[in-house]
Structure formats: C-alpha cells, structure tokens
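All remarks here apply to the structure that follows.
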Amino acid sequence: MSFVPGQENAGGRSSSGNRAGNGILKKTTWADQTERGPNNQNRGRRNQPKQTATTQPNSGSVVPHYSWFSGITQFQKGKEFQFAEGQGVPIANGIPASEQKGYWYRHNRRSFKTPDGQQKQLLPRWYFYYLGTGPHAGASYGDSIEGVFWVANSQADTNTRSDIVERDPSSHEAIPTRFAPGTVLPQGFYVEGSGRSAPASRSGSRSQSRGPNNRARSSSNQRQPASTVKPDMAEEIAALVLAKLGKDAGQPKQVTKQSAKEVRQKILNKPRQKRTPNKQCPVQQCFGKRGPNQNFGGSEMLKLGTSDPQFPILAELAPTVGAFFFGSKLELVKKNSGGADEPTKDVYELQYSGAVRFDSTLPGFETIMKVLNENLNAYQKDGGADVVSPKPQRKGRRQAQEKKDEVDNVSVAKPKSSVQRNVSRELTPEDRSLLAQILDDGVVPDGLEDDSNV
C-alpha cells in the first residue's frame, strides 16, 4: 500500500477521478468522464515530457524531480541548513509517523547579470524528498552526501525506504511546507508559501463545461500565449532593483545606534502588556530585573527577547486571548495614584493567575522541557542574568581616582621623638659638662645611643 501526501487513506491507485491532489473533492463534469486525447488534455499545446535527473538541463533553474512540498529558501549568506534531531519532516495528511523520513536536497539556483555587469548568484533553495525517492533515491539514510540533510520522525524506521508515490505535477499540487509545533526553522531561511505548479486539466475542464457559447470564446483564448512566471523571477526583479539603488541583496540591513534607540523608545512608549522585547529593547528594559515575581529568562534570552531562536518553542505554550480571559482567575485591584504633587488619577491592576497543562505527547516535549529548565529561576543561579557588570568610568573621573589613590599611598613621616627634638637645639653649659663626663666614663645613657648620629 503506497501513501499519497495530502490524502486520507490513500492507496497505490491514489485517487478516483473526482478527488484532487490535495484531498478535496471536486465537482465531476462531463469533460472529466469523456476520453481525452493528447491534444485535448494539453489544450492544443505539445506534450511536455516529465523532466528527470537525466533529461533536465544543468542550468540550475530546473528543480530536480518533483518534491511533494514547497521549498525552503536561504536569504542570509553564511547560514547552515540544519534541524534538531527528530524535527524537519514536513506535515502531510495521510502519511503515518512510520513513513515520515527522508532528506532535504540543496538546489543551487542560477546566477544572473546586474545592470552594472556583475554576476549575482541566487542563494540555494532546499526541497524535501521521502526516503527512497528523489535525486538520491538509492541512498541509505544517513549517507554522507554533499548538499543533503537527513531528517526523520522519532517513530520512523530509517532502515527501510518510505512507501510514498512520486508526485505527478499534472494531478497533484505541491503542498505548502508546514512543520510540527516546536520545530525550530534554520536561521537565515524562510518557507515558500505555496507550490509553483498547478494541474493542467483544471482550467480545461472548467472551460469545456460552460456551454457552446463560452466554448468558442475559450477556444479563441487558447491561441494567445500563456503567461508563465518563472520560479526565480521575483528574486531577480528584487535583486535588479536593489542593484539599481546601489544595495546588495544579500547584505543585511545595518542597525545604527540612532535606529536602535528609536526602536527601543517606540517599544517603551507602549503599555507594559503590549511590549515585545528584542535585541534593541531587551527584557529588563521592558519589564525590569528578574526576581521572585518575574522569574523567567536566562542571560541569553534576556538579551535577545523574542529574537531568541528558542522563543518560538515557548510560544507554543502561550495562551490565546480567549484562554487568558476565560481560563484564568482574574481580579481587579485599585492601586495608589502616586505622590501628592501628581495629578489625581485612578490606577487599577488586572491581576491574573492560571496554568498551562501539557504532557509528554506534545511535539517537541523534550526541547520544551530543556528550555524551561534553563530559563526558570535563572536569576538565582551563580552568574545569572541579574548580575550587572559595573558601568565603565569616564576618563576624567578615572584619572582623579588614580591621583587620589597615589596620595593615599604616599607614606607620611612620623613626628620625631622627644630626644630627637632636643638634639636639634643648642647645648647649654650644663649639657656640655654632662656630655664630657659621659665621654670620660665611656657610658652612653639609654635613648641617646641611637640619636647620636642624627
């Protein structure tokens, strides 16, 4: 039994004639029941052979094979494409957990020439293929292949290939890529919003079922060339506009001190409950220092705020507005209006208490528990986020402090003893006779021995 992504209980013969590739029933018309020749199916155009790995050109603009999902495009240079263990497999209806295994394939897109004559290389785009399908259908899970990143669900058996049929673009659209809650998308990448292909028979069936009058009008429209949009046209136009303005498409916008200050002030002007902390306005500036009443946030998360790559995991636990009001205990408390010199105003606090319950079946449970344990009561740990480094002193203040330290370190001479003070005065006749007697006897009185050399 082969599975078809996007369809419930899909078998090897993936669908009957009245089911679209995305699993939605469509209206059966007369045109769907009649036999169609090659020309009718393609509305007068020549049959386009399905491109495979051997028939597609090497220009870099053709997507290898046909992935069931839209791609993930890189928009920042130097970023690495990777998922955490157990993450990275796109969600699709009808695919059991045992079949959720495969790899992401890097598609190197073509380069183009800017108006000033320079060659610009578009950043790569990644596509997902189930194990045993796609450009590396013969590879085993975990093989070291350039441009391949292996992913699998924790319940999948990676020793066997997936029982997934290949996608036929004429009958199945590419499914917009979605991941399980808690999945962390690689930094510098974004998910394409929808597939690039559409069934060729949809517009034909619609036009043939309108009646003879509209059929003539539609046949005249067939002579007009169909307008096609290349997958990379949007990127090319954006790059050309940026090149005309003298900017590099791959260069991130620089944040100056002035712009960061403006962003920070804009956030702080909002009510406290509407602030969103980020790099320019950290958590402690928005909500104050950590303590018993605000006990969440490690050092890294306090710096980055909601820009922290782990924050989307925590956002899965955040209650909705409805859950906040209807699932919490609320209490309205009136607070003091301030000092006597301030204008009188009524201040209230809407105090709330509640709980968010989850268990080990929640997708990404282990990662969520790890992030919670790292950030809950982190201020109590040694060297926690609440330890603030001292502000650097200004140059003038530092020099004054150094000069004061030098003055403090200078040793001041002690006052002379009474004997030392007496030696400096003139000797009286009595002193001279006493000194002569001492010299004759050869005895030096106590206290005068050390002072005789002064």
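Backbone N, Cα and C atoms are what each Cβ position is placed from, and that goes for glycine too.
Although substitutions are noted, the structure shown does not include any of them.
Marked as RNA binding site by Swiss-Prot on the basis of similarity to another entry: R109, R125, R167. Following the DSSP three-state reduction, the secondary structure of R125 (RNA binding site) is strand.
Confidence for the domain 'CoV N NTD' (64-193), expressed as mean pLDDT, is 88. According to Swiss-Prot, the domain 'CoV N NTD' annotation covers 64-193, on the basis of sequence analysis.
For the domain 'CoV N CTD' (260-383), the DSSP-based tally of helix, strand and coil residues reads 51 helix, 16 strand, 57 coil. Residues or ranges marked as domain 'CoV N CTD' in Swiss-Prot: 260-383.
For G12 to S, Swiss-Prot lists a mutagenesis experiment annotated as follows: Almost no FGL2 transcription.
Under the heading of mutagenesis, Swiss-Prot lists P38 to L and annotates it as follows: Almost no FGL2 transcription.
Mutagenesis annotation in Swiss-Prot: E85 to Q, described as No effect on FGL2 transcription; the structure shown retains the original residue. In this view, E85 (mutagenesis position) is surrounded by 10 other Cβ atoms within 10 Å of its Cβ, with every protein chain counted. In the three-state DSSP scheme, E85 (mutagenesis position) falls into the coil class.
On its own chain, V321 (mutagenesis position) has no residue at least 6 apart in sequence with a Cβ closer than 8 Å to its own Cβ. In Swiss-Prot, a published mutagenesis experiment is listed as V321 to A, annotated No effect on FGL2 transcription.
Around the Cβ of R167 (RNA binding site), a 10 Å sphere holds 25 further Cβ atoms from the protein chains shown. Around R109 (RNA binding site), taking its Cβ as the centre, 20 other Cβ atoms fall within 10 Å, counting all chains. Max Cα-Cα distance over the annotated RNA binders (R109, R125, R167) is 21 Å.
For E85 (mutagenesis position), the nearest neighbour among the listed binding-site residues (R109, R125, R167), judged by C-alpha distance, is R125.
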